[in-house]
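Notes for the one structure printed next.
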Amino acid sequence: MASLMLSLGSTSLLPREINKDKLKLGTSASNPFLKAKSFSRVTMTVAVKPSRFEGITMAPPDPILGVSEAFKADTNGMKLNLGVGAYRTEELQPYVLNVVKKAENLMLERGDNKEYLPIEGLAAFNKATAELLFGAGHPVIKEQRVATIQGLSGTGSLRLAAALIERYFPGAKVVISSPTWGNHKNIFNDAKVPWSEYRYYDPKTIGLDFEGMIADIKEAPEGSFILLHGCAHNPTGIDPTPEQWVKIADVIQEKNHIPFFDVAYQGFASGSLDEDAASVRLFAERGMEFFVAQSYSKNLGLYAERIGAINVVCSSADAATRVKSQLKRIARPMYSNPPVHGARIVANVVGDVTMFSEWKAEMEMMAGRIKTVRQELYDSLVSKDKSGKDWSFILKQIGMFSFTGLNKAQSDNMTDKWHVYMTKDGRISLAGLSLAKCEYLADAIIDSYHNVS
């Protein structure tokens, strides 16, 4: 119980039950646990106990989502938010796909309820997402060899898989590209799954270090999980060629590793759902067992709906059934069951021939706008930079991100001087850039590259 000290104009105002001698606790200056409050002629000093949470330290801001908070606080009219990977229109406004609006209207017309989904999610969604990934007639689907359950977008789906690895592959290591998406390491750390890195980005060429990648995958302990970006590598935008994917599959098979794909941009990288799934389908055709996490944040713009899936391709239908049962067991205490709204949107869009065609057209439009902006940025850099630097790496990258090659100090200059908000590894999201601001961004990049070391 907190102690009190009352200072009154007349001691006769003290309550009878309070002993005046017991009130001599000192002042707030001499006792750090006392706080003084004044009420007219009465001063009350309260002893406050230390918080039980004193040992909890302040967490650092998220390196990606924290960029948006800093951007919002900036009042400069030329500011650009190129940090978070979210699609914007040419006017730099959020975009809700027309086909998503149609799917939502359909749900309203039908009067869909808000009842709980099963632990594994919406059956129509799970069927649709597996078919989008592998193709409707693929043997893994026909033979029921893929365990698919709905997850909380890409992050939640990765986390489910990480928990499965921790439980059933004790001591196994996940090997991650260097660099990779900022949340990958957090997810495996949280699941207590050890990880290491394989070489991926070559700063000298601002391209793929393919030889280093292959060498490191070969050196990984046999049976490691090799985390691969299915398309539009984040943060570099650098993807292996089809021939290089074949070599990657060869090495993973030779070493008895388990591939683990993160597919966050299917259809959003090239504009084609099938082309962006080619790497995953290559591994499936070889009869390999592997994981695939999916997200619909980018290709359907369902960022806030948290809609995705984890797929585990197995060698038999029996194994897939058992894997699915354990994924459900993991999900139950973690979040119980997934949200229905986004799952119904995906199921409606994929299940309707007209809406599916409209979705593909909108994806092509979004991917096309990013390609146009990428070309315009390159053209602006070439025309403005008289140093002779080769900027062609920008055109060789794919998807919504570009790895500029800028270091932390140069990235800081982009923000501090030019009000261009980006992650400190030099990644920019071209989805947040307009044609009108390409020249301004080119000026910022040229200044930061040449004048900041």
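Just so you know, glycine gets a Cβ as well, placed from its N, Cα and C.
At each noted position, the model has the original residue.
The annotation L-aspartate binding site is assigned in Swiss-Prot to Gly85, Trp181, Asn234, Arg427. For the mutagenesis experiment Pro118 to Ser, the note given by Swiss-Prot reads: In aat3-1; loss of function. Here Swiss-Prot notes a mutagenesis experiment, Gly156 to Ser, with the remark: In aat3-4; loss of function. According to Swiss-Prot, the experimentally introduced change Gly342 to Glu is described as follows: In aat3-2; loss of function.
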- Which entry in the list of recorded positions, Gly85, Pro118, Gly156, Gly342, has its Cβ near the fewest other Cβ atoms, using 10 Å as the limit? Pro118
- Message: I need the CA-to-CA distance for Gly85 (L-aspartate binding site) versus Gly156 (mutagenesis position), whole Å please.
- Response: 17
- Give the distance between the Cα atoms of Asn234 (L-aspartate binding site) and Gly342 (mutagenesis position), rounded to the nearest whole Å. 24
- What DSSP gives for Gly342 (mutagenesis position), in three states, is helix
- Message: Which one is it, among the mutagenesis positions Pro118, Gly156, Gly342, that lies nearest to Arg427 (L-aspartate binding site) by Cα separation?
- Response: Gly156
- Neighbourhood of Trp181 (L-aspartate binding site), C-beta criterion under 8 angstroms, separation at least six: His229, Asn234, Pro235, Asp262, Ala264
- Query: Roughly how many Å separate the Cα of Pro118 (mutagenesis position) from that of Gly156 (mutagenesis position), to the nearest whole number?
  - Reply: 16
- Task: Starting from the Cβ centroid of Gly85, Trp181, Asn234, Arg427, the recorded L-aspartate site, name every other residue in that chain with its Cβ within 8 Å, sequence order please.
- Result: Ile64, Gly182, Pro235, Phe401, Thr423, Ser429
- Residues Gly85, Trp181, Asn234, Arg427 binding L-aspartate per the record - widest CA separation, whole Å: 11
- Note on the structure: DSSP, reduced to three states, assigns Asn234 (L-aspartate binding site) to coil
